[in-house]
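Visitor: Here it is, the structure in full.
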Amino acid sequence: MFMAENRLQLQKGSAEETIERFYNRQGIETIEGFQQMFVTKTLNTEDTDEVKILTIWESEDSFNNWLNSDVFKEAHKNVRLKSDDDGQQSPILSNKVFKYDIGYHYQK
């Protein structure tokens, strides 16, 4: 199994609104190999909010298929970093993607 983490640094006070955007999934569940998604808010941050999107996949290839899919492009077409100079406000200050091999998983 494989896990991808997209770690978002957000303007303070924007985490809840960002999380709510995930209530209406936009196709990730249709990608072969997708298994689970967790969207988390880091507690007790000071200057910014932090939201992590954790997705579980059968394999890294499944995740890469998602990244290269038209479904991914469509789902992310309106996502902008705050630094993008297009006149639209975005709470996203930065993001970084981390990849993990899952060595052990237990679920009750």
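Just so you know, glycine gets a Cβ as well, placed from its N, Cα and C.
Below are the features I grabbed from Swiss-Prot:
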DOMAIN    2-93  domain 'ABM'
BINDING   N6  Fe cation binding site
BINDING   R21, F22, Y23, N24, R25, Q26, G27, I28, H76  heme binding site
MUTAGEN   W66 to F  Heme degradation activity is approximately half that of the wild-type enzyme
MUTAGEN   W66 to Y  Heme degradation activity is approximately half that of the wild-type enzyme. Heme binds to this enzyme with less heme ruffling than observed for wild-type
Visitor: Test of understanding: give the count of other CB atoms lying within 10 angstroms of the CB of R21 (heme binding site).
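Guide: R21 (heme binding site): 14 neighbouring Cβ atoms within 10 Å.
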Visitor: Rounded to a whole angstrom, what is the largest C-alpha distance between any two of the residues R21, F22, Y23, N24, R25, Q26, G27, I28, H76 that the record assigns to heme?
Guide: 15
Visitor: Which residue, out of the recorded positions Y23, W66, shows the minimum number of other Cβ atoms inside 10 Å of its Cβ in this structure?
Guide: Y23
Visitor: The domain 'ABM' (2-93): mean pLDDT?
Guide: 89
Visitor: Between R25 (heme binding site) and W66 (mutagenesis position), how many Å separate their Cα atoms?
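Guide: Given the Cα positions, R25 (heme binding site) is 14 Å from W66 (mutagenesis position).
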Visitor: Going by DSSP, how much of the domain 'ABM' (2-93) is helix, how much is strand and how much is coil, in residues?
Guide: 26 helix, 30 strand, 36 coil
Visitor: With Cβ-Cβ distance below 8 Å and at least 6 positions apart along the chain, what are the contacts of the residue listed as 'Fe cation binding site'? List them in sequence order.
Guide: K52, I53, N95, K96, V97
Visitor: Round to a whole number and give the Cα-to-Cα distance in Å for the pair W66 (mutagenesis position) and G27 (heme binding site).
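Guide: So the alpha carbons of W66 (mutagenesis position) and G27 (heme binding site) sit roughly 10 Å from each other.
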Visitor: Would you mind checking how many other C-beta atoms are within 10 angstroms of the C-beta on H76 (heme binding site)?
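Guide: 11, counting other Cβ atoms within 10 Å of H76 (heme binding site).
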